[in-house]
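Note sheet for the following structure.
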Amino acid sequence: MAARTDNSIVVNAPFELVWDVTNDIEAWPELFSEYAEAEILRQDGDGFDFRLKTRPDANGRVWEWVSHRVPDKGSRTVRAHRVETGPFAYMNLHWTYRAVAGGTEMRWVQEFDMKPGAPFDNAHMTAHLNTTTRANMERIKKIIEDRHREGQRTPASVLPTELHAQQLLLLAASGRLARIVHVLTELRIADLLADGPRHVAELAKETDTHELSLYRVLRSAASVGVFAEGPVRTFSATPLSDGLRTGNPDGVLPLVKYNNMELTRRPYDEIMHSVRTGEPAFRRVFGSSFFEHLEANPEAGEFFERFMAHWSRRLVLDGLADQGMERFSRIADLGGGDGWFLAQILRRHPHATGLLMDLPRVAASAGPVLEEAKVADRVTVLPGDFFTDPVPTGYDAYLFKGVLHNWSDERAVTVLRRVREAIGDDDARLLIFDQVMAPENEWDHAKLLDIDMLVLFGGRERVLAEWRQLLLEADFDIVNTPSHTWTTLECRPV
């Protein structure tokens with residue numbers, strides 16, 4: 001069965017600049033981290049052939065191939081395909097550009113099928129292409145936005161302008177936009193538009209809503225690229241709205257719902273309390289900590305665990321479960337939720353066994369997950385609290401996935417020291433799957449999540465230097481070079 005990837009990013013720059021930079025083939029070695037050479041071979045009426053040559057891969061191998069590319073600036077589209085397909089039965093690419101709030105949206109779709117006997121199947125290649133595409137998009141975005149800023153650095157650019165006012169207005173109104181997206185998510189509009197454009201009257205009938213009111217909400221969402229308005233009040237899907245479809249593994253549907261729950265929304269009314277005191281506003285609003293509230297409210301707790309499981313799946317798709325785990329035979333996942341992440345590691349490495357430790361309410365949900373992955377016979381499930389119960393000994397890898405950012409430095413050091421005591425003199429590794437914040441002035445979702453940590457949990461996101469200091473206090477040293485956003489910090493005891 002054929003495979004497909006679909007990724008997009010918004011570049012804060014005008015279309016002309018985005019188009020010119022991304023379609024300058026001979027400059028691609030600067031844009032794309034994996035390309036060493038790009039050469040245009042021949043040009044015809046509708047396009048051109050060009051050759052790409054990669055930098056050496058992890059095994060020292062260099063790859064090259066010829067593709068045909070047809071750019072159409074008028075329609076803001078590019079179509080391309082590989083002429084020399086290599087391990088692919090075929091590879092087709094479609095790029096589109098669209099003006100949206102905040103700049104130019106650049107969308108890349110790749111459709112392909114692997115040849116029988118190729119070293120990777122469609123699923124592995126899909127995961128690889130998604131990872132490299134997202135990384136390259138972020139790289140290209142930064143290059144173009146840096147060039148755009150350089151071009152704008154005139155005395156006039158520092159004066160208040162209509163553009164600056166509109167951007168600030170959009171930020172100030174973002175709370176309204178979040179509620180609009182949530183309402184459209186609850187109505188499953190993205191699912192209803194999955195098969196093509198529809199009139200608002202049809203959508204209102206299917207969702208049991210007031211037609212004019214639904215139109216006004218959809219019109220507002222379309223103004224920022226979430227759905228697109230067509231003639232006579234029809235609406236269609238967009239790359240942004242596709243992220244709201246049910247079952248989309250690359251979507252953000254659970255995040256939208258999570259951000260609009262009472263337990264995440266109400267504490268933001270008291271954010272000033274957190275800013276003035278450094279304490280989480282959650283306790284001021286609900287009278288307990290976030291996790292105490294989940295224990296007392298099982299329905300909210302179950303949703304939170306489902307939400308965390310969704311992000312576990314995203315991390316596996318992004319390759320974090322493949323970070324050299326073949327080295328380890330006994331793996332302890334501390335705070336591992338329902339065990340899905342650990343199960344994917346064990347499925348990939350049948351020689352290994354695992355331990356899953358989490359609070360009793362959470363650990364109780366692991367059985368079906370481990371059974372479905374066919375690894376239940378290789379996992380010990382240990383209900384417990386790693387702050388108060390003994391951390392198991394005798395493992396050669398200890399994992400924390402999305403756990404330590406929930407806690408203050410003081411609390412995080414406490415649990416890290418308990419892991420260090422459990423390791424003792426063993427030759428074990430601590431693997432932290434978490435976020436490393438990008439440098440100052442760069443967009444990074446972790447910088448928004450850091451405010452969640454402040455307001456809801458009393459935890460924090462960290463830059464690399466802060467991670468190093470935190471781990472040093474617990475007698476660990478980082479031995480790899482972590483990237484930004486979600487990444488792996490591999491630590492050895494010292």
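Just so you know, glycine gets a Cβ as well, placed from its N, Cα and C.
According to Swiss-Prot, the mutagenesis experiment Glu34 to Ala or Gln carries the annotation: Decrease in the production of the first ring. The 10 Å shell around the Cβ of Glu34 (mutagenesis position) contains 16 further Cβ atoms across the protein chains shown.
Under mutagenesis, Swiss-Prot gives Tyr35 to Thr with this note: Strong decrease in the production of the first ring. The DSSP secondary structure for Tyr35 (mutagenesis position) is strand.
Annotation of the mutagenesis experiment Tyr35 to Ala in Swiss-Prot: Abolishes the production of the first ring.
Where Swiss-Prot documents Trp63 to Asn as a mutagenesis experiment, the accompanying text is: Decrease in the production of the first ring. Sequence-distant neighbours of Trp63 (mutagenesis position) (same chain, six or more apart, CB under 8 Å from its CB) are Lys53, Thr54, Asp57, Gly86, listed in sequence order.
What Swiss-Prot records for Ser67 (among others) is active site, proton acceptor. For Ser67 (active site, proton acceptor), the same-chain residues 6+ apart in sequence whose C-beta sits under 8 angstroms from its C-beta are Asp49, Phe50, Leu52, Ala80, His81, Arg82, Val83, Glu84.
Its Cβ taken as reference, Arg69 (mutagenesis position) is surrounded by 18 other Cβ atoms within 10 Å in the chains shown. Arg69 to Ala or Asp appears in Swiss-Prot as a published mutagenesis result, with the remark: Abolishes the production of the first ring.
The DSSP secondary structure for Arg82 (active site, proton donor) is strand. Residues or ranges marked as active site, proton donor in Swiss-Prot: Arg82 (among others).
DSSP assigns Trp108 (mutagenesis position) to a strand in the three-state reduction. According to Swiss-Prot, the mutagenesis experiment Trp108 to Ala or Leu carries the following note: Strong decrease in the production of the first ring.
Cβ neighbour count for Gln110 (mutagenesis position) (all protein chains, 10 Å cutoff from its Cβ): 20. According to Swiss-Prot, the mutagenesis experiment Gln110 to His carries this note: Strong decrease in the production of the first ring.
In sequence order, Leu31, Phe32, Ser33, Glu34 are the residues near Asn136 (mutagenesis position), counting only same-chain partners six or more apart with C-beta under 8 A. According to its DSSP assignment, Asn136 (mutagenesis position) is helical. Here the residue is the original one, while Swiss-Prot reports the published mutagenesis Asn136 to Ala with the comment Decrease in the production of the first ring.
Under the heading S-adenosyl-L-methionine binding site, Swiss-Prot lists Asp358, Gly384, Asp385, Phe386. For Gly384 (S-adenosyl-L-methionine binding site), other Cβ atoms within 10 Å of its Cβ number 16.
Within its own chain, His405 (active site, proton acceptor) has Asp434, Gln435, Leu449, Met453, Gly459, Arg460, Glu461, Arg462 as residues 6 or more apart in sequence whose C-beta sits under 8 angstroms from its own. Residues or ranges marked as active site, proton acceptor in Swiss-Prot (evidence: sequence analysis): His405 (among others).
Cβ neighbour counts within 10 Å, taken over all protein chains shown, single out Asp358 as the most crowded of the binding-site residues Asp358, Asp385. The secondary structure of Gly384 (S-adenosyl-L-methionine binding site), as reduced to three states from DSSP, is coil rather than helix or strand. Using a 10 Å radius centred on the Cβ of Phe386 (S-adenosyl-L-methionine binding site) and all shown protein chains, the other Cβ atoms total 21. Note: the Cα of Tyr35 (mutagenesis position) and the Cα of Arg69 (mutagenesis position) are spaced 17 Å from each other.
What surrounds the S-adenosyl-L-methionine site, by Cβ distance within 8 Å of the Cβ centroid and not counting Asp358, Gly384, Asp385, Phe386, is the set Leu334, Gly335, Met357, Leu359, Leu382, Pro383, Phe387, Thr388, Asp389 from the same chain.
Here Gln110 (mutagenesis position) is positioned 13 angstrom away from Arg69 (mutagenesis position), judged by their C-alpha atoms. In the structure shown, the C-beta of Trp108 has more C-beta neighbours within 10 angstroms than that of any other entry among the mutagenesis positions Tyr35, Trp108. When Cβ atoms from all protein chains are considered, those within 10 Å of Arg82 (active site, proton donor) total 17, not counting its own.
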